[in-house]
Amino acid sequence: MPIAMGLETACELECAALGALLREPREAERTLLLDCRPFLAFCRSHVRAARPVPWNALLRRRARGTPAAALACLLPDRALRARLGRGELARAVVLDESSASVAELPPDGPAHLLLAALQHEMRGGPTTVCFLRGGFKSFQTYCPDLCSEAPAQALPPAGAENSNSDPRVPIYDQGGPVEILPYLYLGSCNHSSDLQGLQACGITAVLNVSASCPNHFEGLFHYKSIPVEDNQMVEISAWFQEAISFIDSVKNSGGRVLVHCQAGISRSATICLAYLIQSHRVRLDEAFDFVKQRRGVISPNFSFMGQLLQLETQVLCH
């Protein structure tokens, strides 16, 4: 089968073959699956074992450098790159949305550049570099049980009609906390006081982004407080790294964290947006759209949005 120029040795893997590998625990552990679709598409649904590949205009420019530099941009996890370098993985599989073969990949797109970088860096080693034929769209058709679906939106946008809503309850308190990522939830102070709701979500830790909301269940959950007010004078960015480290610590321990403020609209939403920007290297507008799809009432104040834009610049231009 013809292969795109520069990718002559890339093998093409069928969806059924990948599904069989992922169903074998030993083979699944030795398979690195790299999803080159946009971040929002990945979060809506993805192969459970896959890792998202960051991509934006700046990374596009940097990925055109040396293969090692391209791989560092597209696979920023140093520990994972080290595992590849030591030959600990049997295969690295790259996928996009629906390309039928390597020959269809745009030369300046993330899948093509990542395949080329992997081939160069893995040459002569035990790791096979593969492209998934038909991409995620085909794999989801063949192996839906191996794919993860995004949770349904739990809270409608402000002003939206909802026949099940209680007019006595503020819209920001209706429903329950919303899942942003499998280990990251966003909600209000009222949600943080609902023990049954927290347990139903599997929450193990709470990040309280307020100076006034109490920590209701100190003996049951791991709490961290960021005592800031929701006003234009607050430098919430001073807390970004501390908050991100806390969320990552909960993630790494296998737990789930609820981030909340009084209404779950401005302060806690800002922290969740900062986490997405830094951890997933996405633009603010992408992160904002993603979170708003899940919690329609979010609206960080003007100053907080400016601080998030500064973070975006620092992260994406680093």
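Start at 1 and count along the chain as shown; that gives each residue its number.
Note that Cβ sites are derived from N, Cα and C of the backbone, with glycine treated the same way.
Unsubstituted: the structure retains its original residues.
What Swiss-Prot records for 27-148 is domain 'Rhodanese', and it gives sequence analysis as the kind of evidence. Under DSSP, residues within the domain 'Rhodanese' (27-148) fall into helix, strand and coil as 58 helix, 23 strand, 41 coil.
Recorded in Swiss-Prot as a mutagenesis result, ARG60 to Ala carries the remark: Does not affect interaction with MAPK1.
What Swiss-Prot notes for the published mutagenesis of ARG61 to Ala is this: Does not affect interaction with MAPK1. Loss of interaction with MAPK1; when associated with A-62. In sequence order, no residues are near ARG61 (mutagenesis position), counting only same-chain partners six or more apart with C-beta under 8 A.
Quoted from Swiss-Prot, the note attached to the mutagenesis of ARG62 to Ala states: Loss of interaction with MAPK1. Loss of interaction with MAPK1; when associated with A-61.
Taken from Swiss-Prot, the feature domain 'Tyrosine-protein phosphatase' applies to 176-317.
Non-local neighbourhood of ASP230 (mutagenesis position): CYS261, GLN262, SER266, ARG267, ASN301, each in the same chain, at least six residues away, with C-beta under 8 Å from its C-beta. According to Swiss-Prot, the mutagenesis experiment ASP230 to Ala carries the annotation: Loss of phosphatase activity.
Just so you know, the Cβ of CYS261 (mutagenesis position) picks up 28 other Cβ atoms within 10 Å once every protein chain is counted. Here Swiss-Prot describes CYS261 to Ser as a published mutagenesis experiment; the accompanying note says: Loss of phosphatase activity. Does not affect interaction with MAPK1.
A coil conformation is recorded for CYS261 (mutagenesis position) in the three-state DSSP classification, outside any helix or strand. According to Swiss-Prot, the active site, phosphocysteine intermediate annotation covers CYS261, on the basis of sequence analysis.
The Cβ of LYS292 (mutagenesis position) has 16 other Cβ atoms within 10 Å, all protein chains considered. According to its DSSP assignment, LYS292 (mutagenesis position) is helical. For the mutagenesis result LYS292 to Ala, the note given in Swiss-Prot is Does not affect phosphatase activity. Loss of phosphatase activity; when associated with A-294 and A-295. Does not affect interaction with MAPK1.
For ARG294 to Ala, Swiss-Prot lists a mutagenesis experiment annotated as follows: Loss of phosphatase activity. Loss of phosphatase activity; when associated with A-292 and A-295. Does not affect interaction with MAPK1. The 10 Å shell around the Cβ of ARG294 (mutagenesis position) contains 21 further Cβ atoms across the protein chains shown.
Here the residue is the original one, but Swiss-Prot notes a mutagenesis experiment at this spot, ARG294 to Lys: Loss of phosphatase activity.
Quoted from Swiss-Prot, the note attached to the mutagenesis of ARG295 to Lys states: Loss of phosphatase activity.
For the mutagenesis of ARG295 to Ala, Swiss-Prot gives this note: Loss of phosphatase activity. Loss of phosphatase activity; when associated with A-292 and A-294. Does not affect interaction with MAPK1. The structure shown keeps the original residue. Cβ neighbour count for ARG295 (mutagenesis position): 27 (other Cβ atoms within 10 Å of its Cβ, all protein chains included).
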Structural state census, the domain 'Tyrosine-protein phosphatase' (176-317) (DSSP three-state): 68 helix, 21 strand, 53 coil
